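Quick look at what Swiss-Prot annotates:
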type    : residues      : note
MUTAGEN : Asn149 to Ala : Lithium-selective; displays reduced calcium:sodium antiporter activity while retaining almost normal calcium:lithium antiporter activity
MUTAGEN : Pro152 to Ala : Lithium-selective; displays markedly reduced calcium:sodium antiporter activity while retaining almost normal calcium:lithium antiporter activity
MUTAGEN : Ser258 to Asp : Phosphomimetic mutant; prevents calcium overload
MUTAGEN : Asn467 to Gln : Lithium-selective; displays markedly reduced calcium:sodium antiporter activity while retaining normal calcium:lithium antiporter activity
MUTAGEN : Asn467 to Ala : Has no effect on calcium:sodium antiporter activity
MUTAGEN : Ser468 to Thr : Lithium-selective; displays markedly reduced calcium:sodium antiporter activity while retaining almost normal calcium:lithium antiporter activity
MUTAGEN : Asp471 to Ala : Sodium-selective; has little effect on calcium:sodium antiporter activity while displaying markedly reduced calcium:lithium antiporter activity
MUTAGEN : Asp471 to Glu : Non-selective; displays reduction of both calcium:sodium and calcium:lithium antiporter activities
MUTAGEN : Asn498 to Ala : Non-selective; displays similar reduction of calcium:sodium and calcium:lithium antiporter activities
Amino acid sequence: MAGRRLNLRWALSVLCVLLMAETVSGTRGSSTGAHISPQFPASGVNQTPVVDCRKVCGLNVSDRCDFIRTNPDCHSDGGYLDYLEGIFCHFPPSLLPLAVTLYVSWLLYLFLILGVTAAKFFCPNLSAISTTLKLSHNVAGVTFLAFGNGAPDIFSALVAFSDPHTAGLALGALFGAGVLVTTVVAGGITILHPFMAASRPFFRDIVFYMVAVFLTFLMLFRGRVTLAWALGYLGLYVFYVVTVILCTWIYQRQRRGSLFCPMPVTPEILSDSEEDRVSSNTNSYDYGDEYRPLFFYQETTAQILVRALNPLDYMKWRRKSAYWKALKVFKLPVEFLLLLTVPVVDPDKDDQNWKRPLNCLHLVISPLVVVLTLQSGTYGVYEIGGLVPVWVVVVIAGTALASVTFFATSDSQPPRLHWLFAFLGFLTSALWINAAATEVVNILRSLGVVFRLSNTVLGLTLLAWGNSIGDAFSDFTLARQGYPRMAFSACFGGIIFNILVGVGLGCLLQISRSHTEVKLEPDGLLVWVLAGALGLSLVFSLVSVPLQCFQLSRVYGFCLLLFYLNFLVVALLTEFGVIHLKSM
């Protein structure tokens, strides 16, 4: 069952990519005017067409609000809240620490939203779609599961790349996550459980990742990304997928006839802590088993709805630790909202998680969420013929469809087209993730303005840590459970997808919208320090692992951790100008 669930959640990465293209391009394109205030120069401010927004803190307190509202560099295209205006126009200077504290708290909660949505709603629906499409393990493994696990990273990169002001944030996050995963996570795995690495998958993944990093280094050196380069990134990932499939096919042929049965999914093709995702999906939102009553009786429609919307397992609550309970309290509002708006299909259950009253309610609420989150709600409030908003039409159509479905189905038997709810759930959860990722990017940029930090350093620290912490714990759990090779392989498989698809698709969306090449303006020396550190960490592993005869010890793990600490110190010293070059 675990093997099946492991490979179920990956379908529709291509469809999701198309969704991302529409979602992100729309998010940036439609709301440009929404955040631009009247175009009058601020009193007492020497206004220029574009001034670095980080200079706002050097102005008089009375001029800061006007500067934020009139300076194009301070406008965040997309998102629902204007965080910079909130700090400088609605909080007095004496309450700036309070504003920053609230923003950081909201940022942490957004990371929680990203994790819950991806793990418990987005990935399970990908699993159901993969089962419906009958995809092979290999194809699903290196594409759709990688996308499902890396959804927060990919969405954050797409949102950041779609705005020239935050492109550095995307590069910092992708490079920063790469350094973090290949040093801290990989090192932690070997410290927890020394093991013998698989030579061929190791060489394959690290070489592909080094090529991706080198291409990104060249892209930064050129300072621009053309359509050919963007397509080249995506093409390289396709080539990687083909290589993995061929390597796995050759590996299985060599093992054919052996006394040992091959694994359904070999460690060679695992990506980004899959096994933990399986465990997560198996244990989370198993609605039927969690809330199954001791005595079977015919439940009413209201009882089915209440049980389906209950995100809390009371038996599990009683036996869990205080830490788990505290975290669950914060998750409950998010889980309830997602249960209400996102359908989840589970092919492994007899009823496929069919809950008639809730699923019929989804036919009304989910499309409404789609139109209100797509392009930051621009589509939803658009008035057809200047009379009726789109969201009203969606509610009417959804209500009619829900009524037909409710009276044409039963509580005990899922309908023949129930699998279509997986596509609806996938679309809705993807848009929830995109909305949260947009807010994350906007908050980080606002904090960068307040503290005069570059987008790159915010990306390599806060954004990289926030998006990678879940996978880090997942891989550490795998290592403790005796699967260090699987976890180590996941370190490289997932980040290859993130950098190639994140950069390639993000730049492709920007090019398709603006019809010009993407201009990149590296944040000084720091970007080169980041790229160099990632390259050095890969070279270190490429040289040291074969020298150890692929027997990875705790010494190797501690060396990787020491490397990351040194990198972090150098990066921060570079950001604050302690380390600098005269030519920079």
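Even glycines carry a Cβ here, placed using N, Cα and C.
Just the original residues are modelled here, none of the noted substitutions.
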A correct count of other C-beta atoms within 10 Å of the C-beta of Pro152 (mutagenesis position) gives 29
Which ones are near Pro152 (mutagenesis position): of the mutagenesis positions Asn467, Ser468, Asp471, which have a Cα within 10 Å?
-> Asn467, Ser468
For Asp471 (mutagenesis position), just count the other CB atoms lying within 10 A of its CB, please.
-> 27
With the fewest other Cβ atoms within 10 Å, the residue among the mutagenesis positions Asn467, Ser468, Asn498 is Ser468
Can you tell me the three-state DSSP label for Asn498 (mutagenesis position)?
-> helix
Looking only at DSSP and grouping its letters into three states, which state does Ser468 (mutagenesis position) belong to?
-> helix
